Amino acid sequence: MLRDDLDAVPGVPGVLTPEQCRQTAQAIADAQEPSGALPWFEGGHTDPWDHVENAMALTVAGLLEPARAAFDWCRTTQRPDGSWPIQIRNGVVEDANSDSNFCAYVATGVWHHVLITGDRRFAETMWPVVAKAIDFVIDMQLPGGEIAWARSPSGLYEEALLTGCASIYHSIRCALALADYMGEPQPEWEVAVGRLGHAIAEHPEAFVTKDRWSMEWYYPVLGGALRGEAARARINRRWNDFVVPGLGIRCVDDRPWVTGAETCELVLALDAIGDLTRAHEQFAAMHHLREEDGSYWTGLVYDDGKRWPIERTTWTGAAMILAADALSRTTPGNGIFRGVDLPRGLEGEYDCACATSER
């Protein structure tokens, strides 16, 4: 099924036409495997997070049949405990461990698809998948509210990653929105997301330090745990460390390497706090990575002008499509990363040691 009306496909004047957006989505769909999996590139591996990101982009661009096939892959490959393997290639599991963020992201993708299509039957089909996934993830929450990054057969890896937890925070809020839609209250999720949001906003010491990475910088804003002045201050504090004028943003602060997906995620974070001028600037800046077929190179080493790695990743194009939708306000899902109508859980309605110690 193809939604034919290009008026319903995002475009950003002067940067991207709806036809180009659809072309990028088709490049993603062309990599899809018969199982519905959306790998990094044709013949590459699939991970559950980027797979869902790709499905969201297909939904935005009106390629609903491959999007549904992708969500069906999520449903049929989910394990009984609610998880997915970290990495699969051509149907063969290459890493059987479970990443909490990878497992949670299905909630964001499903809610996004429901927002755009209004398809209640799809919601009913995917609700058990989302519920099992979020229960699995919340079971990995540590005493401070942060969520362990992975689980193996031998148990939890009891380290929490800020980027992953910020994304999980957003995914649980999407799961709560879906729960409301389905009439299925989830009080445990409300408590868990409140504790997680507090940890992200107030307890940086709870997370493994990865300050070199740009995702650590913008993800607390993108995920919605930080808003208002705290979010603006965080973005401004390290702007010059990561932003390369005219090219996008560095993946890490000490390498001359800009990456398209990170730049588009920054666009989403900027859009979420109303910094639209800089959001549009960064969106335009990353388009040097576009190829004639609508695909996008992952990044550029700008001191020698070489593409690196030598791959055009589906999820780079997907991040671009989601950013285009946010900036253009095109589909009914365009506000998902602004947190439009997403529940915030029980924020401030529980006792943290940092609060009780001040009483």
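Cβ coordinates come from backbone N, Cα and C, glycine included.
Every residue here is the original one, so none of the noted swaps is modelled.
Here the residue is the original one, while Swiss-Prot reports the published mutagenesis ASP47 to Ala with the comment Strong decrease in activity. DSSP assigns ASP47 (mutagenesis position) to coil in the three-state reduction, placing it in neither a helix nor a strand.
According to Swiss-Prot, the experimentally introduced change ASP50 to Ala is described as follows: Strong decrease in activity.
Mapped onto three states, the DSSP output places GLU262 (mutagenesis position) in helix. GLU262 to Ala appears in Swiss-Prot as a published mutagenesis result, with the remark: Loss of activity.
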Validating a neighbour-count step here. Other CB atoms within 10 A of the CB of ASP50 (mutagenesis position): how many? 23
Might you list, by sequence position, any residue in that chain lying six or more from ASP47 (mutagenesis position) with a Cβ less than 8 Å away from its Cβ? TRP40, ILE86, GLN87, ILE88, ASP99, PHE102
For ASP50 (mutagenesis position) and GLU262 (mutagenesis position), what Cα-Cα distance in Å is obtained after rounding to a whole number? 13
